[in-house]
Amino acid sequence: MGRRACCAKEGVKRGAWTSKEDDALAAYVKAHGEGKWREVPQKAGLRRCGKSCRLRWLNYLRPNIRRGNISYDEEDLIIRLHRLLGNRWSLIAGRLPGRTDNEIKNYWNSTLGRRAGAGAGAGGSWVVVAPDTGSHATPAATSGACETGQNSAAHRADPDSAGTTTTSAAAVWAPKAVRCTGGLFFFHRDTTPAHAGETATPMAGGGGGGGGEAGSSDDCSSAASVSLRVGSHDEPCFSGDGDGDWMDDVRALASFLESDEDWLRCQTAGQLA
């Protein structure tokens, strides 16, 4: 079951409305009010369809219709309402006083829909601008696209600078790894240098009674202290700079260990005696 036709199609006039027909329709609606559009053609003496009479009155002959071009604020509101309501033109027209759904639909299909489609494809939001800028609505992402285009044009105009920029951006500082092959030994420099003719201070000794034992321990202590003064440095044995021979560091470490063993051996012999 389809919807019943509003009127018979035989003998119905089609095409543009004349001023005489407009006056007859306006006079009838003002006298009888809106509604019952199927009876309007017969009572008004019009050879038109009832639907055609209704649309002619609502879209063109109403006294409260707002004439003129759609303003920029109205364009912005139409775009926002279309995002929420879609193609429900009657609901959109109800929020724009004086505008008809047919006018809004035609304006969207002819002008505004193309701009909104281009803005949605670019991934930006639409902002309605003032008329002195030369455009009614421009996407917010246009500025980013313009900057990208200017940068690419500058690179094409000056290829040498573009190559320099790429090289400087790709240069990364990477420190060279240094391999440490041994332990780090730190020695403290003796702050009291030994003058000529002075004797080394004994590290362990008694009074006047322990002559032989004290003499042997003093000799060992003197040898150890002298070896420490000779081989002492503020820097570690393994500096790792690679400028000198690394065998010198090994020899210095070996001599220190031998002198240390001699000193321990002397201490042990003195305690046992």
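Glycine is no exception: its Cβ is also placed from the backbone N, Cα and C atoms.
What you see is the original sequence, not a version with the noted changes.
Remember, predicted model here, so these are calculated numbers, not experimental data.
According to Swiss-Prot:
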| type | residues | note |
| --- | --- | --- |
| DOMAIN | 9-65 | domain 'HTH myb-type 1' |
| DOMAIN | 66-116 | domain 'HTH myb-type 2' |
| VARIANT | D101 to E | In allele C1-I and allele C1-I-2K1 |
| VARIANT | V129 to I | In allele C1-B73 |
| VARIANT | G182 to S | In allele C1-I and C1-I-2K1 |
| VARIANT | D218 to E | In allele C1-B73 |
| VARIANT | L228 to P | In allele C1-B73, allele C1-I and allele C1-I-2K1 |
Find the average pLDDT over the domain 'HTH myb-type 1' (9-65) in the predicted model and report it.
88
Counts of helix, strand and coil residues, the domain 'HTH myb-type 2' (66-116), according to DSSP:
36 helix, 0 strand, 15 coil
Secondary structure tally of the domain 'HTH myb-type 1' (9-65) (DSSP, helix then strand then coil):
31 helix, 0 strand, 26 coil
Only counting partners 6 or more residues apart, tell me which same-chain residues put their Cβ under 8 Å from the Cβ of D101 (variant position).
W89, S90, I92, A93
